[in-house]
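Engineer: Before anything else, here's the structure in question.
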Amino acid sequence: MNTDVLNQQKIEELSAEIGSDNVPVLLDIFLGEMDSYIGTLTELQGSEQLLYLKEISHALKSSAASFGADRLCERAIAIDKKAKANQLQEQGMETSEMLALLHITRDAYRSWTN
């Protein structure tokens, strides 16, 4: 497992809380969400892309934390904080950083589950 991206302890805690049989089901949903985020964030441009980045960053704060995706969670928190302070710009690096982390995190989970 890529410990730089995925927090094994949080995944084990989640498994203990909800049952190990439920983790693959919820993880599949989370992976699907990441695929959707990647696709939509890539397709949108300008202010629509920025608005979507704000939306997914807010959503990812909790879902990434629940699944032990610590780097993704940290980035989502930072972007959400900037969004609330109106400090995000259309040509900012946040979108490319979020896309890169979504890809890295999704791929790390897929290789972990295979």
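Note that Cβ sites are derived from N, Cα and C of the backbone, with glycine treated the same way.
Swiss-Prot feature annotations, pasted as is:
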DOMAIN    19-114  domain 'HPt'
MUTAGEN   His58 to Ala  Constitutive luminescence
MUTAGEN   His103 to Ala  No effect
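Tell me about the surroundings of these features in the structure.
Structural biologist: Proximity of His58 (mutagenesis position) to non-local residues of its own chain (separation of 6 or more, Cβ distance below 8 Å) is seen for Ala76, Asp80, Ala83, given in sequence order.
Annotation note: His103 (mutagenesis position) sits in a helical segment as assigned by DSSP.
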Engineer: DSSP on the domain 'HPt' (19-114): how many residues come out helix, how many strand, how many coil?
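Structural biologist: The domain 'HPt' (19-114) comes out at 77 helix, 0 strand, 19 coil.
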